[in-house]
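Colleague: According to Swiss-Prot, the feature active site, proton acceptor maps to Asp148. Per Swiss-Prot, ATP binding site is recorded for Leu28, Gly29, Ala30, Gly31, Ile32, Ser33, Gly34, Pro35, Val36, Lys51. What Swiss-Prot lists as domain 'Protein kinase' is 22-304, and the listing cites sequence analysis. According to Swiss-Prot, the mutagenesis experiment Lys51 to Met carries this note: Kinase defective mutant, abolishes activity. Annotation of the mutagenesis experiment Thr182 to Asp in Swiss-Prot: Mimicks phosphorylation state and induces constitutive protein kinase activity. Swiss-Prot documents Thr182 to Ala as a published mutagenesis change and attaches the note No p38-beta/MAPK11-induced activation. For the mutagenesis experiment Ser212 to Asp, the note given by Swiss-Prot reads: Mimicks phosphorylation state and displays a slightly higher protein kinase activity. Quoted from Swiss-Prot, the note on mutagenesis experiment Leu337 to Gly is: Induces constitutive protein kinase activity.
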Amino acid sequence: MSEESDMDKAIKETSILEEYSINWTQKLGAGISGPVRVCVKKSTQERFALKILLDRPKARNEVRLHMMCATHPNIVQIIEVFANSVQFPHESSPRARLLIVMEMMEGGELFHRISQHRHFTEKQASQVTKQIALALRHCHLLNIAHRDLKPENLLFKDNSLDAPVKLCDFGFAKIDQGDLMTPQFTPYYVAPQVLEAQRRHQKEKSGIIPTSPTPYTYNKSCDLWSLGVIIYVMLCGYPPFYSKHHSRTIPKDMRRKIMTGSFEFPEEEWSQISEMAKDVVRKLLKVKPEERLTIEGVLDHPWLNSTEALDNVLPSAQLMMDKAVVAGIQQAHAEQLANMRIQDLKVSLKPLHSVNNPILRKRKLLGTKPKDSVYIHDHENGAEDSNVALEKLRDVIAQCILPQAGKGENEDEKLNEVMQEAWKYNRECKLLRDTLQSFSWNGRGFTDKVDRLKLAEIVKQVIEEQTTSHESQ
């Protein structure tokens, strides 16, 4: 409790505009809680990143845990936090928000950085891994599980060759008390015991098995599994576990691979990669948490401390130069995070006839909206619709980009299916409509052979356009 009260005391209630000017149009990126903007300290003209959250207990917990960890050189620093009322253009009145001023990270995300280095070597991958591991160790020594370790949350300080990499976004971090029952995950980075915890949790809720006094839980070791996946992708350019069918939920074949730890080191990409690197991956991707390397074991591993040159150029750099590949790995998987989480709080829905929300009341009176009609769209109440629309577009990218188990009619049919869903939720998008027309789309499927990489790249542009449009409302 004292930590929470100390954190509350550190939050300023004066207006942030007294000390900072905010560029509301320049966005550094978009996370699950909205875009990160640029702000400038008036007294020094120094640029910082500004994250804005609704002032709720969950947001205060995120700030508290991040502040606890932020003293480490490989974790993004929090400069200061303001509690102000902010009214965005789409809102009828101001709302209490936390404005988190953080150090500016100019060097970009991990995969973007790798894509810019045509000669990204195994030694560089080892050095990046060591920095990530040091950040994790700091969190774990404080008994904090990050629970969201993925490439998008690993940022470089600047564009210099020796720029440090730093861990950010503590939105799903928790104190590890052995009771982390709510699985939080992105499919390609999810540990097997997270899936087992989810399976048992769902069965208990359904009354299939009695609730155990000592429920199956998962803990900090899941961060280490995620680290193993990130190392694998850094080394070769694709994830160790993937599915023959791509969707926003984890298919059975992918779930089976994760639960059994079934992955390989294909000769084409891995022949020049050291046995030390393969060894650390194997030891991190152990299915049983007790057999997995600890964070100290990672830091002591020969691969992170080798005096060998390890100057072999990795295939990942070449693969990630293709924007469509990066889109496939990052957008179709990691950016699906917000839509794939099982929320910590249970949500109960009121019957429509008793709802007080004026937007929903109006929709009820209007009934089903006619095709191509215009209807009132509220930014917050419409966020779920927008998320679904973006999900469907990301499913198209996943189907286009990820390795296919087989070619031919089945894969073509699957692409047609995911595109039908994407079109259903994005009919108003002119760019998508024009794209489908140019790709010979007849409303049910593509009549000509599709250049999947080109389609993925255009759909990525559609996502960016739709995201920008929704944020400006």
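Backbone N, Cα and C define each Cβ position, glycine as well.
Original residues only: the substitutions mentioned are not part of this model.
Would you situate these features in the structure and describe their surroundings?
Modeller: Around the Cβ of Asp148 (active site, proton acceptor), a 10 Å sphere holds 25 further Cβ atoms from the protein chains shown.
The secondary structure of Lys51 (mutagenesis position), as reduced to three states from DSSP, is extended strand. There are 27 other CB atoms within 10 A of the CB of Lys51 (mutagenesis position), with all protein chains counted.
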Colleague: Please identify, from the binding-site residues Leu28, Val36, the residue with the sparsest Cβ neighbourhood, meaning fewest other Cβ atoms within 10 angstroms.
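Modeller: The binding-site residues Leu28, Val36 were compared, and Leu28 has the fewest Cβ atoms within 10 Å.
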Colleague: Can you work out the mean pLDDT of the predicted model over the domain 'Protein kinase' (22-304)?
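Modeller: Residues in the domain 'Protein kinase' (22-304) carry a mean pLDDT of 82 in this prediction.
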Colleague: Looking only at C-alpha atoms, tell me how far Val36 (ATP binding site) is from Asp148 (active site, proton acceptor), rounded to the nearest Å.
Modeller: 17
Colleague: At the level of the C-alpha atoms, what whole-angstrom distance separates Lys51 (mutagenesis position) and Leu28 (ATP binding site)?
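Modeller: About 10 Å separates the two Cα atoms.
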